[in-house]
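Features as listed in Swiss-Prot:
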type	residues	note
ACT_SITE	Glu593	active site, proton donor/acceptor
BINDING	His425, Glu428, His521	Zn(2+) binding site
DOMAIN	359-629	domain 'Peptidase M14'
MUTAGEN	Glu593 to Ala	Abolishes deglutamylase activity
Amino acid sequence: MNVLLEMAFLSQTLPDPYEDFIHHHLQYYGYFKAQKSSLPNSGTHQRVWRNSPRYMLNGSFGERDDFISDSLEKEMLLWPTCLSSTGHAHIDAVNRDSLLLSSPLLRTRQLIFDELDEASPRLREPRELFSCFSSRGPLQAPRWPIECEVIKENIHHIEWVPHQPEYFYQPTGSEKVPEIVGEEQGTVVYQLDSVPAEGTYFTSSRIGGKRGTIKELAVTLQGPDDNTLLFESRFESGNLQKAVRVGIYEYELTLRTDLYTDKHTQWFYFRVQNTRKDATYRFTIVNLLKPKSLYAVGMKPLMYSQLDATIYNIGWRREGREIKYYKNNVDDGQQPLYCLTWTTQFPHDQDTCFFAHFYPYTYTDLQCYLLSVANNPIQSQFCKLRALCRSLAGNTVYLLTITNPSRTPQEAAAKKAVVLSARVHPGESNSSWIMNGFLDFILSNSPDAQLLRDIFVFKVIPMLNPDGVIVGNYRCSLAGRDLNRHYKTVLKDSFPCIWYTKNMIKRLLEEREVLLYCDFHGHSRKNNIFLYGCHSNNRKHWLHERVFPLMLSKNAPDKFSFDSCNFKVQKCKEGTGRVVMWRMGIINSYTMESTFGGSTLGSKRDTHFTIEDLKSLGYHVCDTLLDFCDPDQTKYTQCLQELKELLQQEINKKLNNFGQDMDLEGNWSDIPLSDIESSTSGSDSSLSDGPPIRLLNIVADEPNQKTVLKNPKKKRLQTRKQRNEQYQKSYLMRELKLTENAPGRARFVSTLQKQPTFLKSPESPSPSVRRSENPRLNETQLSGREKGTSLDPPLTSPKNKERIQSKKPGFTASCSPKRSTNSSLGPAPDVKPNWSKTRYSATRKDHATMAVYPSLHIYTYP
């Protein structure tokens with residue numbers, strides 16, 4: 001019977017000559033045959049694509065032999081379990097309806113009717129991305145740079161949650177600090193031959209990486225008694241470059257830097273074989289770059305035993321003793337390096353084990369997960385999977401749109417959007433596990449998940465930097481740059497993942513409000529989970545950006561730390577996704593930082609995070625989103641009130657540190673919050689800013705640019721303190737030069753270094769007046785707070801020179817005061833240096849008064 005149907009199908013002639021040609025031409029390529037043995041669920045998704053509750057025009061059924069369109073009865077016989085009662089009702093309605101037109105002008109597969117009596121059709125959605133692929137393997141094999149050798153092995157790890165909490169290592173102070181001896185006194189047992197380093201740039205990629213035979217890089221064992229470990233890292237996310245044997249059971253390890261750079265060594269992931277059970281091994285990583293690490297306060301490395309996974313179903317676990325993080329004693333004139341050393345014992349002889357900085361989550365893991373979603377007949381109805389773009393290497397950057405179908409166009413347009421992304425930094429695999437937990441929940445059939453899908457449109461980019469994840473980078477893409485510093489880029493070809501993400505959000509903002517944007521990250525120097533946000537100067541939304549983090553801390557009190565959150569917008573963070581989206585109009589724009597270590601809070605105090613802990617945070621994000629948007633605003637109002645109380649306490653703490661006391665009731669909210677908060681301790685990626693490496697090499701090849709390139713680049717200061725000191729020194733030099741033709745300024749400069757505070761004089765002219773009166777005050781000198789920057793003010797500011805020469809010479813400058821936005825109030829009067837313990841005693845009638853502290857500005861009104 002099937003043979004007869006297929007013969008009849010192949011001999012079918014279509015009325016349209018072009019369609020008839022394409023039909024007969026493509027059937028030999030298997031497109032119309034679609035054997036069900038290789039497409040286990042494709043029919044289900046095509047049925048969803050075709051038989052979504054919509055009325056379709058004649059000819060809109062596909063012309064594949066598993067979708068026979070001669071009669072609807074054949075369709076129902078082929079897929080009796082796929083059609084719901086609603087689907088049957090729609091099919092009957094189509095059969096009965098006289099509007100099923102047969103005109104050649106309306107014979108199309110792309111137009112559908114929302115209602116039977118509706119005269120205007122609409123375009124149908126495109127087919128599912130995975131509709132023609134098997135669930136037995138990933139959609140697309142990863143593409144590697146052509147310089148990278150890749151072993152032909154499938155690395156897979158099981159998920160496992162330890163039965164007991166994994167506590168931090170408690171340093172004893174007597175841990176051994178091995179001296180680094182190197183390959184001069186040791187034996188190299190593993191080394192990558194060709195590693196793309198600084199000075200080179202990405203050119204092309206291919207599946208499987210480098211052409212040719214894969215070399216055996218590990219040493220050859222001399223017999224069964226040879227106990228040398230066999231190292232390997234030429235697989236997804238692996239990054240071991242060299243292993244040197246310096247003792248019977250001691251090895252020095254060198255990590256490969258991010259490709260095409262000489263920086264960013266923190267993530268590690270490698271394999272060892274030929275283990276011995278009763279021996280104590282010591283591993284020392286010798287080229288880490290961060291001076292501070294969670295390894296110094298008890299974090300342990302992760303180990304995975306293949307035999308334990310096979311026999312006992314045990315996965316990744318924390319292992320390590322005698323853990324020490326210290327500075328490398330080798331001085332090669334370059335940037336200082338740091339070492340991590342630990343000892344361990346393997347559970348089995350002749351085992352295959354893996355070590356990692358954190359639980360790996362590879363590009364293949366993501367593709368398998370997304371493929372399972374696409375092949376799920378229920379989830380695929382409200383989760384649309386698309387390709388946002390291709391990365392530099394040609395790997396797909398996936399975009400998920402998750403929302404329940406709306407009953408009317410008006411209901412669909414009223415939905416707000418939520419944008420979530422992860423893995424812009426490839427070494428921060430904890431962000432992928434949080435994203436995995438979020439997707440598990442939002443795609444589930446729980447009532448809360450269904451409610452969220454009813455009221456929101458979720459745009460999810462689960463892996464922004466697939467190239468970096470594949471090759472084992474810690475921070476950069478194949479452009480050799482940190483993508484989270486280039487959200488303002490216009491270089492679409494160099495940073496496609498970021499450019500298309502920003503463009504997608506920009507288009508989304510044009511059609512609906514984006515309630516929340518959150519980019520998931522990992523943090524290597526702080527425990528717990530916390531958020532970085534952006535403080536808004538809009539009084540209407542004052543403190544509102546802090547409500548969501550506070551709610552999240554209440555929903556996950558043993559994981560999330562609100563005290564670690566920061567909302568200061570620093571100049572060095574202007575290119576991050578958080579700040580760029582905030583400036584595009586998304587008030588609730590966040591970076592979620594998840595520790596590589598564990599928690600110091602509540603019931604999980606001093607324990608490492610597991611995979612389940614990170615997944616649960618994804619659930620808590622959904623739960624908090626429901627609280628945040630609850631029509632009953634009781635929780636929201638309570639959080640706002642609590643935030644005001646916390647802010648008052650922080651201000652009082654600042655004042656106490658200055659040795660002052662003050663009643664702030666009624667006026668404390670005028671204090672700029674950016675002056676209260678300290679700067680974030682996020683990673684410094686300034687060395688990874690700038691144009692892509694490829695463009696720099698193109699410029700270097702130009703003959704007329706040689707003279708420019710000979711000038712050495714100005715050496716960057718390593719710490720913020722040094723930058724501030726240099727800025728203050730250069731500023732003082734400019735002040736001294738300004739006094740040459742202005743003797744009246746000499747007294748100002750002489751008092752500059754005496755006292756740290758000054759008062760605003762009522763006679764001080766506005767900045768625009770001063771600019772016209774004194775042309776020497778140029779735009780550079782009048783920059784700072786008046787231009788909206790959030791950096792801490794310098795020691796003094798040129799716009800305060802005239803104010804210094806007040807009637808009270810004891811007061812000198814330390815920072816520029818914040819101008820009041822209330823233009824109806826008069827200028828602030830002079831203030832005496834004696835402070836009242838209750839209310840500010842210098843407040844005069846009919847005048848606004850401002851007391852100025854270093855980095856703290858307070859307004860009081862009568």
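Just so you know, the numbers here start at 1 and follow the chain as drawn.
Quick reminder: no glycine exception, Cβ is built from N, Cα and C everywhere.
At each noted site, the model still has the original residue.
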**Rounded Cα separation (Å) that holds between Glu428 (Zn(2+) binding site) and Glu593 (mutagenesis position)** = 10
**Request:** For His425 (Zn(2+) binding site), just give me the three-state DSSP call.
**Result:** coil
**Cβ-centroid neighbourhood (8 Å) of the Zn(2+) site, His425, Glu428, His521 excluded** = Arg423, Val424, Pro426, Gly427, Asn430, Ser431, Arg475, Asn484, Phe520, Gly522
**Item:** Surrounding CB atoms that lie within 10 Å of the CB of Glu428 (Zn(2+) binding site), all protein chains
**Value:** 28
**Asked** At the Cα level, what's the spacing in Å between Glu593 (mutagenesis position) and His521 (Zn(2+) binding site), rounded?
**Response** 5
**Prompt:** Same-chain residues six or more away whose CB lies under 8 A from the CB of His521 (Zn(2+) binding site)?
**Reply:** Val424, His425, Glu428, Ser431, Asn484, Thr591, Met592, Glu593, Ser594
**Request:** Restricting to the domain 'Peptidase M14' (359-629), report the mean pLDDT as a whole number.
**Result:** 95
